[in-house]
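Participant: For Tyr782, the entry in Swiss-Prot reads active site, O-(5'-phospho-DNA)-tyrosine intermediate. Taken from Swiss-Prot, the feature ATP binding site covers Asn70, Asn99, 127-129, 140-147, 365-367. What Swiss-Prot records for Glu449, Asp526 is Mg(2+) 1 binding site. Under the heading Mg(2+) 2 binding site, Swiss-Prot lists Asp526, Asp528. Experimental mutagenesis is annotated in Swiss-Prot for Arg690 to Ala, with the remark: Loss of enzyme activity. Here Swiss-Prot notes a mutagenesis experiment, Asp697 to Ala, with the remark: Strongly reduced enzyme activity. What Swiss-Prot notes for the published mutagenesis of Lys700 to Ala is this: Strongly reduced enzyme activity. For the mutagenesis experiment Arg704 to Ala, the note given by Swiss-Prot reads: Strongly reduced enzyme activity. Here Swiss-Prot describes His736 to Ala as a published mutagenesis experiment; the accompanying note says: No effect. Per Swiss-Prot, mutagenesis Tyr782 to Phe is noted as: Loss of enzyme activity.
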Amino acid sequence: MSTEPVSASDKYQKISQLEHILKRPDTYIGSVETQEQLQWIYDEETDCMIEKNVTIVPGLFKIFDEILVNAADNKVRDPSMKRIDVNIHAEEHTIEVKNDGKGIPIEIHNKENIYIPEMIFGHLLTSSNYDDDEKKVTGGRNGYGAKLCNIFSTEFILETADLNVGQKYVQKWENNMSICHPPKITSYKKGPSYTKVTFKPDLTRFGMKELDNDILGVMRRRVYDINGSVRDINVYLNGKSLKIRNFKNYVELYLKSLEKKRQLDNGEDGAAKSDIPTILYERINNRWEVAFAVSDISFQQISFVNSIATTMGGTHVNYITDQIVKKISEILKKKKKKSVKSFQIKNNMFIFINCLIENPAFTSQTKEQLTTRVKDFGSRCEIPLEYINKIMKTDLATRMFEIADANEENALKKSDGTRKSRITNYPKLEDANKAGTKEGYKCTLVLTEGDSALSLAVAGLAVVGRDYYGCYPLRGKMLNVREASADQILKNAEIQAIKKIMGLQHRKKYEDTKSLRYGHLMIMTDQDHDGSHIKGLIINFLESSFPGLLDIQGFLLEFITPIIKVSITKPTKNTIAFYNMPDYEKWREEESHKFTWKQKYYKGLGTSLAQEVREYFSNLDRHLKIFHSLQGNDKDYIDLAFSKKKADDRKEWLRQYEPGTVLDPTLKEIPISDFINKELILFSLADNIRSIPNVLDGFKPGQRKVLYGCFKKNLKSELKVAQLAPYVSECTAYHHGEQSLAQTIIGLAQNFVGSNNIYLLLPNGAFGTRATGGKDAAAARYIYTELNKLTRKIFHPADDPLYKYIQEDEKTVEPEWYLPILPMILVNGAEGIGTGWSTYIPPFNPLEIIKNIRHLMNDEELEQMHPWFRGWTGTIEEIEPLRYRMYGRIEQIGDNVLEITELPARTWTSTIKEYLLLGLSGNDKIKPWIKDMEEQHDDNIKFIITLSPEEMAKTRKIGFYERFKLISPISLMNMVAFDPHGKIKKYNSVNEILSEFYYVRLEYYQKRKDHMSERLQWEVEKYSFQVKFIKMIIEKELTVTNKPRNAIIQELENLGFPRFNKEGKPYYGSPNDEIAEQINDVKGATSDEEDEESSHEDTENVINGPEELYGTYEYLLGMRIWSLTKERYQKLLKQKQEKETELENLLKLSAKDIWNTDLKAFEVGYQEFLQRDAEARGGNVPNKGSKTKGKGKRKLVDDEDYDPSKKNKKSTARKGKKIKLEDKNFERILLEQKLVTKSKAPTKIKKEKTPSVSETKTEEEENAPSSTSSSSIFDIKKEDKDEGELSKISNKFKKISTIFDKMGSTSATSKENTPEQDDVATKKNQTTAKKTAVKPKLAKKPVRKQQKVVELSGESDLEILDSYTDREDSNKDEDDAIPQRSRRQRSSRAASVPKKSYVETLELSDDSFIEDDEEENQGSDVSFNEED
């Protein structure tokens, strides 16, 4: 059958727009076919929204929605509109929508020549929204709206009344708007204006016969939507008020549904209170309302744009949702260390949005999805952080944590280990041969602290074998996994290595170790606090990641090594190992005096020798400890130690610690709770000790070490910081980097405003400025420092012997704390952050502190002290107790010009400058508000700021101080410090700190007085017995010649002479024979009476012995021959009387008197300090004055006592290098050995070049031994090795009487002949030396010959006797009066002699022999070569 071809005219048609809408309705109103959708509908029975599957025709719902939106838009045009009535007559298939308010104008359109109501509702593409220049927030947009409802209705009636014009307009359309009846206009004099639309949908076009329940439910929900999204209206549905006043009420309809759904999901009749879902509502501004709830399924949203229900969301939903997701993600990452993907957060959100958008654009006429760009919204909606924090308190946070944990668990399981026989990924692993095999559970993995410990552990494997032992080194400390993220754990190499090597599987519940490569884990760390911390971190890792593993007895082990070894040399050689410091301290106090011994501190495993490690592994019973399986509340203690959530509990845990509590080293099995409470706690305490100062001196350990080092070095002349730091490190056994010490030194010397009120060190160089708070200090190698003169007035030297000094690394280091004369913690303030504790104490005025100290002395009421900063010119206001506010200084110097001349203390210049520059230039968030800014600083602050008149007015309104950030708070509510007993204490007031300091300081002033009086009493006793000894010698009651040493000592004991120890303390009585022999061997033996090994090694390295307690007779037997003269006898009597008078005067003083004396001296020095500081900051650097060389220790006079501290010192050859003896000097200061009374140095004699330099000598003279040089100082090698033989000693002593007789009989002759001899010597010298004028007065000084002989001698009686006997034997005449030196000594001296003259000023003390260029650095003023 053939068909006729269709013509082109028939194929292409043109239809009217009305026909197009009816033929293609989906373009305008959506589908006209029945569809099943998941929709929220209003359920009348439960009075809430419920989500259910419904069968509706979207097009029918859309034409209903268009009429509702028209009614809602009228609220924007007429804010006085208050009511919308919706009546749905399902049986009649009729719907009515009526709104009050301003109606449609009832007039004929000028251009179209028809009534405006007819044009709007009966003609397509007519609207009042076509002016795009006018920003509108209505729903109508394209000119279709109500016309679409008219087109798809069989009957459409418009009714509008305008009371203002007194008319009512009614018009009817039928048959899909194809029939338009003429309008009926009547008079309207009563009632409000209104607009009403009544229509009957053309159900046949929608494939429907009636309005069923599904479509009615959706329509009713849409009426509720209008009521919730349009503000300040009443909506009635079928004559019933909906009673929804705002968007929040509307959102709550969904809350009931969520609650009911959760009940159904949980199978409960009623949900627990904690499970009730919450909806968080927030009205951001007049155009944005947001509500949030947790979604139980996936992301859900209910949103409205200008009352239009955007069921498909759009840019406005993304705008809000993205903000919430981003901020929640940031919180999870920063605060909770959790990582969750954005879609996982979004899928758990239910968002409600009601907004007004200017000229909104949608994807289609159905308006289900907004497409307007965010920048075109016409308003912004920034979700506040407070709202996000509220969201984080809902179930969303819990779900995110669960999701994150699940993500982490999956990620961590990917890195699980397995039991395999060989692992090749870790080159440093020393794998056990049996690891990963069926015998793997018998193997032990040794985890060592670092590579150095690994080598030692490997050495130990030589003892136990490598079949069942493996080793692996840890790099530093492990990660605290308790709050760590999965990403942190996965990136931690140590944790991943342990899992692989051990074969551990994350979160696996272990009941035995047969599935592991190793069945035991042994920790081998240093025996210090850091080693304990590593053990704790491993325990924390195992407990939190592998449940059940620590329940297996014997799984976790530790290998302990000694922390100190004591080597006993006498009476018998022995070695004692100590595994903790308290045990060592106990032995030192109770047992050490019985032995001669030395100690060795084992800082780490690297200190041990390989042989020692093999010995340790050979005795595993002693060195291997087992951690007991978890019991009781062990898990709680692990959580307490490592959980960040337990910070407050940890603070109390630390506060309750009793000093001296340690883990019992004899325990074979260590309970984990004991380990945490008795060993691990020491690490946390050490952290606090490093960070929080002591209330007595205000120092942290590093600062205390620096001050100790400066005192020990007597740092009176400047020294590079880069040189001082290593010196402090060495002399205080500092175990950390020198760089941190250098920074501490810089901090103690900083003098800019806001730093130290009293800087204890002088800043000779760029030590930082106020610009950056000291961060701009120069490098340590460029700057110098020295002790401030005021420092020793604050830390009085007389207190040094009273402190308890710490013993570390075989040496005495800094004290536990210093006791300044006023509380430096208040003078300079303090701040720091430790474990569980932090502190902030501002500085105060030293003079106010002293005033209150005197109030305490007088039992008077204390005055209130306020924070004070040296050199600061701002003001401080007390706003409430313990709270202050600091203000800078700002003044108006012109109409719109301001001058800032001071900042709040510790607000640095750079901070304010950055703020002002931001105000000058602005950025994306801040507009420029400063017109101009100048800086005119010198040492003081000066900003000149120019504002515009508008900004000046605004600044006045805000406040000058507020706008320029010239206000800073100070709080006294966190004043934490260690109390005198070593416990952390929080102080409630400044006066409480002062009172705590006062009573301890007063007690120590009494101790100082007692100590000084005791030392004076000892000196009186020593002088008394020296007088008695000399008298007995002179009167022949005591003979010491030609007697064995032990016999002399025994006779002295029988005569009641006490021994005096190094400290100057007398010991009466006789120690037992064994101890006496040790004393004599160590302190009194000559070189040939001891075996070579003992004399070379034992006496040199022994640091403790019985002689410390019992002392020796060196104060008698070490006196010079000159001491046996009558003059010396009388002088000793006079010295004894002087000491008795000094003691009597001291006893008259009270502790408060001594303290007041110190305070007065400080006040004088402090005023000088303030003057110098003000001059320095003002640019006038005070003159330090010239330093005088040669001033310092005087020479010993002929008849002064022997100094026992020098006799047994090892002789030191001067090989062109400087000799440093500051350690020994400091020990003398500490012990206050006042054996030599200091006086001014003798007048120096300027001569021609002396014979010792330029005179030609015979070979015999050059080879002859010097009769006056000290063998302990100048000799390169020992001469007269047989000098100590008893026979030779006897021969020397035989000549004592003869020498005494000669000295007595020739004394007058010597006085007469000495000048002549000097003249002869001078004339003789003139034959070989260039003439130089010599002052007659100095040249003729009497007894110069004898003085010179003694000056060059530092020898004992025996050495002087040796000189005299040599002279007697050689029968030398005049030349014997000239001191002779060896060739090396003479050449050494000659090298440093100036060409024009030679001045000789010799010091008998061996620690005075220091070259000139060393003097300033060593704090010694002794000079040998100086021109007058």
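Cβ atoms here come from the backbone N, Cα and C positions, even for glycine.
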Participant: My understanding is the cutoff is Cβ-Cβ under 8 Å with a sequence separation of 6 or more in the same chain; which residues meet that for Tyr782 (mutagenesis position)?
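Facilitator: Result: Gly765, Ala766.
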Participant: Which one, from the mutagenesis positions Arg690, Lys700, His736, has the smallest tally of other C-beta atoms lying within 10 Å of its C-beta?
Facilitator: His736
Participant: Counting across all protein chains present, how many other Cβ atoms fall within 10 Å of the Cβ of Thr366 (ATP binding site)?
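Facilitator: I count 21 other Cβ atoms within 10 Å of it.
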Participant: Quick check: of the binding-site residues listed here (Ser127, Gly145, Lys147, Glu449, Asp528), which one has the Cα closest to that of Lys700 (mutagenesis position)?
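Facilitator: Of the binding-site residues Ser127, Gly145, Lys147, Glu449, Asp528, Asp528 has its Cα closest to that of Lys700 (mutagenesis position).
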Participant: Do you see any of the recorded positions Glu449, Asp526, Arg704 whose C-alpha is within 10 Å of Gly145 (ATP binding site), and which ones?
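Facilitator: Cα filter at 10 Å returns nothing.
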Participant: Within 10 Å of each Cβ, count the other Cβ atoms, then let me know which of the recorded positions Glu449, Asp528, Asp697 comes out lowest.
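Facilitator: Minimum Cβ neighbour count within 10 Å, taken over the recorded positions Glu449, Asp528, Asp697, occurs at Asp528.
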Participant: Fewest other C-beta atoms within 10 angstroms of its own C-beta: which of the recorded positions Lys147, Arg704 fits that?
Facilitator: Arg704
Participant: Work out how many Å separate Arg704 (mutagenesis position) and Asp528 (Mg(2+) 2 binding site) at their Cα atoms, rounded off.
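Facilitator: If we compare the Cα positions of Arg704 (mutagenesis position) and Asp528 (Mg(2+) 2 binding site), the gap is 21 Å.
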Participant: Taking DSSP three-state, what's Asn70 (ATP binding site) in: helix, strand or coil?
Facilitator: helix
Participant: In whole Å, how far is Arg690 (mutagenesis position) from Lys147 (ATP binding site) when you measure between their Cα atoms?
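Facilitator: That comes out at 82 Å between the alpha carbons.
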Participant: Any idea what DSSP makes of Arg704 (mutagenesis position), helix, strand or coil?
Facilitator: helix
Participant: Taking the Cβ of Asp526 (Mg(2+) 1 binding site) as centre, how many other Cβ atoms lie within 10 Å?
Facilitator: 21
Participant: In which DSSP state, out of helix, strand and coil, do we find Glu449 (Mg(2+) 1 binding site)?
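Facilitator: Glu449 (Mg(2+) 1 binding site) sits in a strand per DSSP.
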Participant: Distance between Arg690 (mutagenesis position) and His736 (mutagenesis position) at the Cα atoms, whole Å?
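Facilitator: Distance (Cα to Cα, whole Å): 12 Å.
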Participant: Spatially, which candidate from the recorded positions Thr366, Asp697, His736 is nearest to Asp526 (Mg(2+) 1 binding site), comparing Cα atoms?
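Facilitator: Checked the recorded positions Thr366, Asp697, His736; minimum Cα distance to Asp526 (Mg(2+) 1 binding site) goes to His736.
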Participant: Report the nearest neighbour of His736 (mutagenesis position) in space among the recorded positions Glu449, Asp528, Asp697, comparing Cα positions.
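Facilitator: For His736 (mutagenesis position), the spatially nearest of the recorded positions is Asp528.
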Participant: Between the Cα atoms of Asn70 (ATP binding site) and Asp697 (mutagenesis position), what distance do you get, rounded to the nearest Å?
Facilitator: 81
Participant: I'd like the number of other C-beta atoms within 10 A of the C-beta of Asn70 (ATP binding site), please.
Facilitator: 22
